Amino acid sequence: MEPAMEPETLEARINRATNPLNKELDWASINGFCEQLNEDFEGPPLATRLLAHKIQSPQEWEAIQALTVLETCMKSCGKRFHDEVGKFRFLNELIKVVSPKYLGSRTSEKVKNKILELLYSWTVGLPEEVKIAEAYQMLKKQGIVKSDPKLPDDTTFPLPPPRPKNVIFEDEEKSKMLARLLKSSHPEDLRAANKLIKEMVQEDQKRMEKISKRVNAIEEVNNNVKLLTEMVMSHSQGGAAAGSSEDLMKELYQRCERMRPTLFRLASDTEDNDEALAEILQANDNLTQVINLYKQLVRGEEVNGDATAGSIPGSTSALLDLSGLDLPPAGTTYPAMPTRPGEQASPEQPSASVSLLDDELMSLGLSDPTPPSGPSLDGTGWNSFQSSDATEPPAPALAQAPSMESRPPAQTSLPASSGLDDLDLLGKTLLQQSLPPESQQVRWEKQQPTPRLTLRDLQNKSSSCSSPSSSATSLLHTVSPEPPRPPQQPVPTELSLASITVPLESIKPSNILPVTVYDQHGFRILFHFARDPLPGRSDVLVVVVSMLSTAPQPIRNIVFQSAVPKVMKVKLQPPSGTELPAFNPIVHPSAITQVLLLANPQKEKVRLRYKLTFTMGDQTYNEMGDVDQFPPPETWGSL
């Protein structure tokens, strides 16, 4: 008896479909590749990696065949594959082939024209994939695309078949199985179809019960929050509170505390519905704020080291001016920050970690890097990676530097939406619940040996200082391409990010949906944007980095670093921890939070590159990526 043949791998199919010895296109292999791509759970990410390698082949015929496979898959493989192609990771590989900086000078015109034709067709046919449109527009700005190519008639994307309106039949696998069973004439198949229909109806009933439970829970939370807020504010304004009112406030407070785990369970059950998650997390934010408000104003307790009513709506003075902690630990291997003029720069690690995204996709709308004003460790137009273990140059050195003429803001703007598919909002649940322990809370009155102005004083003095847009520019390690103007008034030392620390409990989240920065191996990192700006520093965006784990193993030695172009500045405050326990669905999960400050005086479009290292089990991971889904800089003062 012959052994059963093992199914072919995607790699074997792509090798056969793009074989340079093929006399013509092997449509059987191409279609087989597309079909298996759809069937495999990890098909789309693996397929894009294989295709990127084949497209960069020095043999024209092999590259053309690979592009044909890519085009066929885009037309027949659906949204999962579209999402992978629409990521900068894959688009960057296509840009390499057409860019003269990389492989463009060695690539035939036929291959380059085919790539540009595909990019343009996807821009027209898939408008929801905004990153593809961004990449294509960047190529036009760089002059690589002179004019839009003329598309053949068969290039237009066919409209996808409408999904069944009945939610019960939205599970494609079960729908196909049900259709097959119903077509059968065997009694066993008909009984199986009947059983399957009952299961699908029961699943739909459970789904409706979850929706009803979620709606009722959110409504109850909102009502309790509204009532408790009104009573606490009335109490804080000197209103005479009767004993019954105090009892009612206490009862509402206890009810709000009991709703916290309920909201978390709802968020865990609503992972695939972004709008529902946003409602749950907004309700949780409101719940946390009113609980802290009650503790501060009614009980007079300190909330994470802050006895002031920093959560009162409308208060903008809760962000204290705290000096940073930042001394590099012994043995650190991360790139050091740029040094002051006259000091010896520490050797930097090889620049292999800076990928083509720095020059291409991460530099959309930016001109070539401008020469730095002092010795720089990074020649790519980017600041070195910053972490909470790195420190900025001392502020007095900055005060001696003359202000430089700021160049005009870039004309590019952030896309209106980068797609809810890139968002995972679960971590925001723990934004207010996972604050740093008191041992890591920095208090300005205990830390600073010498007097230092607070941000409230800075706000009062802002009229006598130079405007933020011009004075903050001199904090950046860059100069304008034009000759500097004569020295002007020195930059106030308190404008340095080194002297600013924002307590996590004083941050109020904005209505902007969080951005998923990293989501692999059961480890998620999200960016939450603060609602209120720093007093006197509308050029600074406050971001809360939230890290949480659904991995079955504990995660240790977590280090998150960030870097921005030299026209900006970034600072990471110490994280609330460096370890996350193994996920337990019964126990309330913990999270790590870290405050990130981003200065952007010239209001350029933000492009942030991150480096993440962590250990899971016996394996150490070193991850890098980029984030560009930031609010437009013009809106930072009123998010």
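The first residue you see is number 1, and the count goes up from there.
Every residue, even glycine, has its Cβ placed from backbone N, Cα and C.
At each noted position, the model has the original residue.
Over the domain 'VHS' (17-147), the average per-residue pLDDT in this prediction is 87. Per Swiss-Prot, the feature domain 'VHS' maps to 17-147.
Residues or ranges marked as domain 'GAT' in Swiss-Prot: 171-299.
Other C-beta atoms found within 10 angstroms of the C-beta of A267 (mutagenesis position) number 23, with every protein chain shown included. Among the mutagenesis entries in Swiss-Prot is A267 to D, noted as: Abolishes interaction with RABEP1 and UBC.
Quoted from Swiss-Prot, the note attached to the mutagenesis of L277 to A states: Abolishes interaction with RABEP1, UBC and TSG101. In three-state terms derived from DSSP, L277 (mutagenesis position) belongs to a helical segment.
Counting every protein chain shown, the Cβ of L281 (mutagenesis position) has 25 other Cβ atoms within 10 Å. Listed in Swiss-Prot is the mutagenesis experiment L281 to A, annotated as follows: Abolishes interaction with RABEP1.
As a published mutagenesis entry, S355 to D appears in Swiss-Prot alongside the note: Abolishes interaction with IGF2R. No effect on the interaction with SORL1.
According to Swiss-Prot, the feature domain 'GAE' maps to 510-631.
As a published mutagenesis entry, A563 to D appears in Swiss-Prot alongside the note: Abolishes interaction with CCDC91.
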Cα-Cα distance linking L281 (mutagenesis position) and A563 (mutagenesis position), given in Å to the nearest integer: 29
Whole-number Å value for how far A267 (mutagenesis position) lies from L281 (mutagenesis position) (Cα to Cα): 8
L277, A563 as mutagenesis positions, winner by CB count within 10 A: A563
Nearest-integer angstrom distance between the alpha carbons (Cα) of L277 (mutagenesis position) and A267 (mutagenesis position): 6
